[in-house]
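Asker: What Swiss-Prot lists as ATP binding site is Gly107, Ser108, Ser109, Gly110, Lys111, Thr112, Ser113. Natural variation at this site is recorded by Swiss-Prot as Ala288 to Thr, annotated: In murF2; temperature-sensitive mutant with low activity.
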Amino acid sequence: MISVTLSQLTDILNGELQGADITLDAVTTDTRKLTPGCLFVALKGERFDAHDFADQAKAGGAGALLVSRPLDIDLPQLIVKDTRLAFGELAAWVRQQVPARVVALTGSSGKTSVKEMTAAILSQCGNTLYTAGNLNNDIGVPMTLLRLTPEYDYAVIELGANHQGEIAWTVSLTRPEAALVNNLAAAHLEGFGSLAGVAKAKGEIFSGLPENGIAIMNADNNDWLNWQSVIGSRKVWRFSPNAANSDFTATNIHVTSHGTEFTLQTPTGSVDVLLPLPGRHNIANALAAAALSMSVGATLDAIKAGLANLKAVPGRLFPIQLAENQLLLDDSYNANVGSMTAAVQVLAEMPGYRVLVVGDMAELGAESEACHVQVGEAAKAAGIDRVLSVGKQSHAISTASGVGEHFADKTALITRLKLLIAEQQVITILVKGSRSAAMEEVVRALQENGTC
């Protein structure tokens, strides 16, 4: 973080300073990540109140506290009405001090892939900061912005949400030059209520654009009519591997089990791209990243080089060669209807006997059964050879697939999966489920067993 004094923060955050005025160059909300002299922000959540950990923060080396009430502790304290809001305001101030060119993105699925692709491209152009992991909520976005320093030329900020208004808040802190909605699908329906609710929440990202900013959206499933009032007269770019009239599209597509080759078509010209990631949906992700990067000046050569240097991310269609002719695709990090059906299409293009291993999709509310059935029907239409499921909801996937088996626990599923592997000369297995399903346990079991 750039250096700032407590007296400066008092003005920035409209707070009250008690104690000495010191200079700060680091901030944390986690007592496990304290650095000497840092500012400890005492956030209050539904299940915790970090004010209770102030003594621990002092013992760990914190130099000052950001609190919502005075504490009986010998440390300088900046007292504000709401530490969560103040944390965001501090991040917004840091963002305003740094001249880096900033882009932001959201979507129902593929956010992390697009973020990684965009960061890889912009890293060809200059020093690039990007969201670590999935720190994309109303706490994670400020954490990322606070890492900005004058050394950065670019920043790629991922915005997520599970309720209305969250992205409107985080994009107001981020102030991007360009903003992208990667796609829309049934995700977090418990918080949004419907796909229309998802669209409204994702469209909030465009409210943070300046008048000369660029709104970027997927031409295949955008919600343009509802977003038009938010976008106003700002420039709009559309991307799609399917729509030839899009601003960013792909031609000459050639898909293999290890990656994709295609010609990227853009408003400034075309370039041949080698994308070392499996799946047609990653072509759309690459188009999104190309558009987002080009909005802040990336060249075609930078786009080509950045995409070519990509590495697969564990848990996100990460290829694991169990043995010769035995390929495991670890897509266990998370799941919703959109990413599940995309994974089905990836598996459909893989060699040998194709097995889809699924856990539950979470946070779908009243639409849960219908969404799980939709994935099963997609597997059936794609010709997947076998579907194995585990969990409370995923039986709907295996049943709808017509080639499914459901298991009471992962141990039974893994036993069956090992038998299938032993029976097949060539096999590809794709493992996927929501974070709460912990399907990485299946992946680990197969890896530990080697050739099974």
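For all residues, glycine too, the Cβ spot is worked out from N, Cα and C.
Original residues fill every noted site, and no substitution is shown.
Since we're looking at a predicted model, the values are computed, not measured.
Describe each of these features in terms of where it is and what it packs against.
Answerer: The DSSP secondary structure for Gly110 (ATP binding site) is coil.
A helical conformation is recorded for Ala288 (variant position) in the three-state DSSP classification.
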Asker: Starting from the Cβ centroid of Gly107, Ser108, Ser109, Gly110, Lys111, Thr112, Ser113, the recorded ATP site, name every other residue in that chain with its Cβ within 8 Å, sequence order please.
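Answerer: Going along the sequence, the neighbours come out as Val114, Asn182, Asn183, Asn285, Ser339.
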Asker: Could you state the whole-number distance in Å separating the C-alpha atoms of Ser113 (ATP binding site) and Ala288 (variant position)?
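Answerer: The separation of the Cα atoms works out to 10 Å.
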Asker: Excluding near sequence neighbours, so keeping only residues 6 or more apart in the same chain, what lies with its CB under 8 A of Lys111 (ATP binding site)?
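Answerer: Result: Leu105, Asn136, Glu158, Gly160, Asn182.
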Asker: Mind checking which of Gly107, Gly110 has the fewest other CB atoms within 10 A of its CB? They're the binding-site residues.
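Answerer: Each of the binding-site residues Gly107, Gly110 was scored by Cβ atoms within 10 Å; lowest is Gly110.
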